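Report on one structure; see the data block that follows.
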Amino acid sequence: MARYLGPKLKLSRREGTDLFLKSGVRAIDTKCKIEQAPGQHGARKPRLSDYGVQLREKQKVRRIYGVLERQFRNYYKEAARLKGNTGENLLALLEGRLDNVVYRMGFGATRAEARQLVSHKAIMVNGRVVNIASYQVSPNDVVSIREKAKKQSRVKAALELAEQREKPTWLEVDAGKMEGTFKRKPERSDLSADINEHLIVELYSK
């Protein structure tokens, strides 16, 4: 399945919520009619079945983290194998992706931009270049920007933007050095309450 390359706001309107696909800290509902479906007049949203609601939630989370369907299913399988709550395990795995950590640390304005930094070999983990976006960052790992990439205007702009966002408590970032430490895996209370991971578990449990 190919990665979606179309308008980002269209996806957010389809899901009826901000997927944080665009840079900036201004709420997306000030940029577009988030409650209105894509289209000139906004297609009327049909009443969804339980399955439809579960599917929409899965699609929403998958798009937030920029993960393809097969990858997402594999994350679910891994989450189900781990001890503890499957839904919370799933979110922890998604949050542990290197591209997401780079975004959370403020080195990329969006997850897509962070993913590009990783693929362009601008990111190091514990002093070693890692160019795999899905690489799982472990507690106490140090993530940093390579020296030659520190002068990139997009990195500096992203860091300025990050100053306006709430800083994740599970990360420790030194903006001056352009590096950060992944102190621990985030707990459920650290993450967005707008995600209903139990719906995804119900979907895949069928």
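Yeah, the Cβs are placed from backbone N, Cα and C, and that goes for glycine too.
Don't look for the substitutions in this one, it keeps the originals.
Copied over from Swiss-Prot, here are the features:
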- Y51 to D: In rpsD101; suppresses a temperature-sensitive mutant of release factor 1, R137P. Not a ram mutation (VARIANT)
- 96-156: domain 'S4 RNA-binding' (DOMAIN)
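Residue counts for the domain 'S4 RNA-binding' (96-156) by DSSP state, with H, G and I taken as helix and E and B as strand, are 23 helix, 12 strand, 26 coil. According to DSSP, Y51 (variant position) is assigned to a helical segment.
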